[in-house]
Amino acid sequence: MDNYQELAIQFAAQAVDRNEIEQWVREFAYQGFDARRVIELLKQYGGADWEKDAKKMIVLALTRGNKPRRMMMKMSKEGKATVEALINKYKLKEGNPSRDELTLSRVAAALAGRTCQALVVLSEWLPVTGTTMDGLSPAYPRHMMHPSFAGMVDPSLPGDYLRAILDAHSLYLLQFSRVINPNLRGRTKEEVAATFTQPMNAAVNSNFISHEKRREFLKAFGLVDSNGKPSAAVMAAAQAYKTAA
């Protein structure tokens with residue numbers, strides 16, 4: 001009979017081959033959202049106009065969603081022409097395509113700094129409006145009103161501060177998830193949170209933007225002070241999430 005304990009010990013004693021492991025990491029790499037690749041594709045397809053086009057795509061993502069063909073059905077003639085041009089120029093897809101394809105949501109997430117700034121202007125055109133959020137927590141921070149905000153969160157903040165920011169952001173995600181997914185409307189807070197916690201944490205812990213730059217963004221947004229302490233509005237939203245149903 002095999003001695004499985006001994007086999008496990010012998011296996012652990014084998015030398016670690018760094019090159020072999022790195023090769024496997026490349027082979028098994030997640031073929032989904034990659035902010036660097038998104039920006040690379042934007043520049044490749046858009047040339048000198050990529051930044052202006054990206055701004056348009058962010059507005060579309062925030063106000064109309066991730067399905068450009070469907071949104072064109074109810075849009076002005078000028079708007080349809082603009083969206084059609086973007087679809088053709090950037091080969092925009094819907095759903096969850098390969099790593100080397102663009103969607104409106106991916107553009108908004110990759111350029112989260114710009115997306116969060118646009119939210120201040122567009123908050124009343126979102127699926128869950130700023131007015132609605134103010135009803136849940138006074139002066140709810142507009143910069144937090146999109147899933148891409150998680151990419152701006154500095155994970156090196158002190159634990160209590162980090163938790164408060166994530167809870168405040170989760171207050172929006174809770175409402176947003178129930179609006180865009182009817183199947184979640186009768187679910188508990190914990191059940192709904194289970195659908196957005198993993199992608200939120202993945203964005204927080206990504207290495208695309210440094211901790212220092214993220215902290216600068218949070219300060220510029222008025223969400224934390226020079227010590228990383230959350231603002232009163234953030235703390236109020238965090239408390240509202242804790243007591244939300």
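Just so you know, glycine gets a Cβ as well, placed from its N, Cα and C.
Just so you know, the substitutions we noted aren't modelled in this structure.
Computed from a predicted structure; not experimentally measured.
Noted in Swiss-Prot for the protein shown:
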- Tyr30, Phe33, Asn66, Lys67, Arg70, Arg99, Ser105, Arg106, Arg185, Thr195: RNA binding site (BINDING)
- Trp125 to Ala: Almost complete loss of transcription (MUTAGEN)
- Arg178 to Glu: 90% loss of transcription (MUTAGEN)
- Arg178 to Gln: 75% loss of 30transcription (MUTAGEN)
One should report the C-alpha separation between Asn66 (RNA binding site) and Trp125 (mutagenesis position), rounded to whole angstrom, as 15
To the nearest whole angstrom, state the Cα distance for the pair Arg70 (RNA binding site) and Arg178 (mutagenesis position). 21
Have a look at the recorded positions Ser105, Trp125, Arg185 and say which one has the shortest Cα distance to Arg178 (mutagenesis position). Arg185
Write down the Cα-Cα distance for Trp125 (mutagenesis position) and Arg185 (RNA binding site), rounded and given in Å. 21
Quick check for the class: what is the C-alpha distance, in angstrom and rounded, between Trp125 (mutagenesis position) and Ser105 (RNA binding site)? 16
Cβ contacts of Ser105 (RNA binding site) (under 8 Å, same chain, 6 or more positions away): Ala61, Asn66
Counting Cβ atoms within 10 Å across all protein chains shown, which of the recorded positions Arg70, Arg178 comes out on top? Arg178
Taking DSSP as the reference, which of helix, strand or coil describes Arg185 (RNA binding site)? coil
For Asn66 (RNA binding site), what is the tally of other C-beta atoms lying within 10 angstroms of its C-beta? 20
